[in-house]
Amino acid sequence: MATPPYPEDEHSRQAYVDQLGLLEEGADEVFEEILAAATSYFQTPIALISILDHQRQWFRASIGLDIRQTPRRDSFCAYAILGKGVFEVADATLDPRFRDNPYVQGEPRIRFYAGAPLATAEGLNLGSLCVIDREPRGPLAERDVAMLEHFARLVMARIHTLRSTNYIDEPTGLYNRLRLQEDVSLRLQRDGALTVIAADLLPLALLNTIIRTLGYPFSNDLMLEARDRIRAELPDFTLYKISPTRFGLLLPRQQQEETESVCLRLLRAFESPVVCRGIPIKANVGLGVLPLADDTLDGDQDWLRLVVSAADDARDRGVGWARYNPPLDQAQQRAFTLLTSLSQAIGTEEGFHLVYQPKIDLPTGRCTGVEALLRWRHPQLGFVSPAEFVPLAEKTALMRPLSDWVLRHAMAQLAQWNARNIPLRLAINVSASDMEDSSFLEEAVRLAKTYDIDLSALELEFTESVLIRDASAVGSVLLRARELGMGIAVDDFGTGYSNWTYLRDLPITAIKLDQSFTRDLAGSPKAQSVTQAVIGLASQLGYRVVAEGIETHDTFHLLQAWGCHEGQGYLIAQPMLPEQLEDWLRR
């Protein structure tokens, strides 16, 4: 049995099949009606709509045949796509190309075959519409050939209808993301270069709030209003809807110098709130710009992700619009890698360890306690600073498990020190998610019972940013912590609002002066005045004052003279492993 050859345009033909997604669709009633009409007209027991990929033929619809696919080498339709007209086989048992075919020798025992190519406007034959009989027949009459070609054209019309439906965003009636991706591919092949612009109108959090409070229909209507604004400002551009809050448009090669002008017009369109059902919604627009060239674009590169990344960058920096920035994208990719690895590390407890930085009583030099600090050695990236991974964790649900890990291991270490008669006060940093409810405190109480630890040896350190989410809820948790005997310290005091009012309203026991107070303290009279005043006022209010970042003897002596209670910093000691800390204490 001969193997059917591939047409000269096989690569383009296969690419078109892939673009249409014809192999992924389910049953279609229109296809089945066309086949029913074909079998009725030609009086055949079998009719098929077949689409060919590189190795197989797939039946998008069939009558008289139960199978969904066959190898391409066994396909009659693989010959039908080689020409422009109807392909006929009067008796397959007499044709050397087919007489040994398994579908001739066995079921469905094909004898007569006639197939009309399913041709695109570009002349690419995607497959065929064929009729099959189990008995030999003579050649089709001219009118019958014309009718078979007519049925094939009906199939192609339906394919294009399905294609159009698949490429439309239903709420807005605009072309969707799939159509944008196809248009980019086709225009790059034709013109060699273009620019993609993504307009993100609302942060996802704001969209979720709108949906939660006003409903999905309102959010759809809001996007319709936004669509109309863009159309009014840029009537000559094809607009695409590429996500719930994002629109896209293309600048052809000859208009790429107009990029800035187009972006400014888009931003101007949303200077005033979008009024939907009488409710004004202020858009927070970020525009991403990505020039593309056919000779530089990596075939595996997700350019849509890149232009969306640029839009997010523009909004985050408050600049309106921004071109794609590879270093920033690499940073975002690294952040994603870290978050993925962080989740795995929490589950396996691999790569984490704690170090402890001493605090001393400034008047006497005696060590009063330690601060537990988390360290992470990534298996591929090496040491990752907590200044990098903790802010990432705080934006996700990983922060609570991470805090629990620190609490669990720090209290276990404190228990070991207690057993060796090394009494220390342990400070642990807590995040906003730790303060949302009492579960973190409940875990601390459970661990204290397990390790026989007095909770008065535990101090919770939080930054002023913790209060931004829900100051009332945080206050309740802190009050409960204080009732349990824990110390409460405001960390990095001076970097936020430094609001003395919340100090009055919360059960604070200590404030930790940020190292911005102590940096270059000896050389700045103004810094000295501010720092001395803060120490004096905090002391009068009954707070223990701890200075961070002490690195010079001059700073140490100034703070000591002004009545600062405690200090920590590299002059005193760097963060250490438990055994190193014990050696330091003995010295």
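Backbone N, Cα and C define each Cβ position, glycine as well.
Residues as originally present; substitutions not included.
For the domain 'GAF' (28-157), the number of residues in each DSSP class (helix H, G, I; strand E, B; coil) is 44 helix, 38 strand, 48 coil. Residues annotated as domain 'GAF' in Swiss-Prot: 28-157.
What Swiss-Prot records for 192-327 is domain 'GGDEF'.
Annotation source Swiss-Prot lists domain 'EAL' at 335-587, citing sequence analysis.
For Glu464 to Ala, Swiss-Prot lists a mutagenesis experiment annotated as follows: Does not perturb the oligomeric state and does not affect kcat. Within 10 Å of the C-beta of Glu464 (mutagenesis position) there are 18 other C-beta atoms, taking all protein chains into account.
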What DSSP gives for Glu464 (mutagenesis position), in three states, is coil
Residue counts in helix (H, G, I), strand (E, B) and coil for the domain 'GGDEF' (192-327), per DSSP?
63 helix, 37 strand, 36 coil
